[in-house]
Amino acid sequence: MRQLAELLTDLLGPVPTMFLWVIVSFAFFRALQFIVRWYLFGKWTWPNFNFFDIRNRIRRRRRGGQEAENTENPPENEAEAGEQVEQEPEPDSRDLSAIPPNKKWRISNECVSLFHSVISGLWAAYALLYYKQLVQDLVNYRCDVAINLVLMSAGYLFHDLVDLLVNEQSARIIELLFHHVVVLSAFAVTMFFNRFLGVVVFGLLMELNSIFLHSRSLLNLYGVDKKSPSFRIIALLNMVTLFAFRLCVSAYLVYFVVVSIPDLEWYVSIINGLVIASLASTNTVLTYRLLAADGLLGSRRTRRTPAATAETQVGDVESGPLRTQVEDEDHHTIGVQTIHGTTEDATQTV
């Protein structure tokens, strides 16, 4: 493998070779995504889910119904008219994460994400354990093992960006897209400026927690009872690894940014600070959501497991409620039933 990499570098140059490995990784994860879909559900694709279209149709129908009602029974005053409009709450796409309309796609996407988490998390741990200089010199030390890890993960992130944008448009994925863009920016800095490889590999240690995070999401998507032993074990391991590999790593990287300010150019320090602060903030939000979802912040903030209904059983539908091309009225019904029928489990938004 190393000889092949050296041969390609000699033939193409270092930068084209890096792009080639990212493309190979992207193609691998795209192919794996379709293989998982076919293996689990016997289908390659499902209808695209666009929450914003559904919400707009709900609003148009609501306005139309309100106008018709006002024509038949006009309100006596403006206050009464305002109360009529506010009776039905505004839909929120985050609520749809508890019973995803595109449930089969979500399951296949989580499976591929879980596979990447296992590979990249263990790879990052191996690199840090066996290449001590990565830990001792986070800025300048470079090695092929860590570089190849970054290129592989970049290909996966590009794949996941495409998969999210093609299959779902909702507020739920905005956080994921933000996370992916931040991480890809960190990858670009370390690959094109030949610095901070150790910082990036430390960040990829967070994937060790993602193993249990994606496992937890899969259990939620399959409607596993949160009181079952399997769910409790995964939830416990998720919280332990969250503290060890997300919060502790984030704290260490923030410390590194602060102490390295005198040794780095001002603009480099700003870039480092923005990237690491963004990751630290997303990890903080994730921690809060997990604590709330597991009931550790009180019963009022506890999130329920997705309800097991006939419409959302994985084995019975093609793609959740949006299994076929439906009329506008069906779109409205789907959105309202999903929004009011359950409570969000926010761990699925990560």
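Here the Cβ of each residue, glycine as well, is placed from N, Cα and C on the backbone.
If you check Swiss-Prot, you get these features:
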- 102-279: domain 'TLC' (DOMAIN)
- HIS116 to Tyr: In et50; suppresses the glucose intolerance defects of paqr-2 (tm3410) and mdt-15 (et14) double mutants (MUTAGEN)
- ASP160 to Asn: In et45; suppresses the saturated fatty acid toxicity phenotypes of paqr-2 (tm3410) mutants (specifically, withered tail tip morphology and glucose intolerance) (MUTAGEN)
- GLU207 to Lys: In et47; suppresses the saturated fatty acid toxicity phenotypes of paqr-2 (tm3410) mutants (specifically, withered tail tip morphology and glucose intolerance) (MUTAGEN)
- HIS214 to Pro: In et51; suppresses the glucose intolerance defects of paqr-2 (tm3410) mutants (MUTAGEN)
- LEU290 to Phe: In et49; suppresses the saturated fatty acid toxicity phenotypes of paqr-2 (tm3410) mutants (specifically, withered tail tip morphology and glucose intolerance) (MUTAGEN)
What average pLDDT does the predicted model assign to the domain 'TLC' (102-279)?
93
Which of the mutagenesis positions ASP160, HIS214, LEU290 has its Cα closest in space to the Cα of GLU207 (mutagenesis position)?
HIS214
Pairwise CA distance, ASP160 (mutagenesis position) versus LEU290 (mutagenesis position), rounded so that it is a whole Å:
22
Can you give me the Cα-Cα distance between LEU290 (mutagenesis position) and HIS214 (mutagenesis position) in Å, rounded to a whole number?
12
Helix, strand or coil at HIS116 (mutagenesis position) [DSSP, three-state]:
helix
Cα-Cα distance linking HIS116 (mutagenesis position) and HIS214 (mutagenesis position), given in Å to the nearest integer:
10
GLU207 (mutagenesis position) - helix vs strand vs coil (DSSP):
helix
Look at each of the mutagenesis positions, ASP160, GLU207, and point out the one with the fewest other Cβ atoms around it within 10 Å.
ASP160
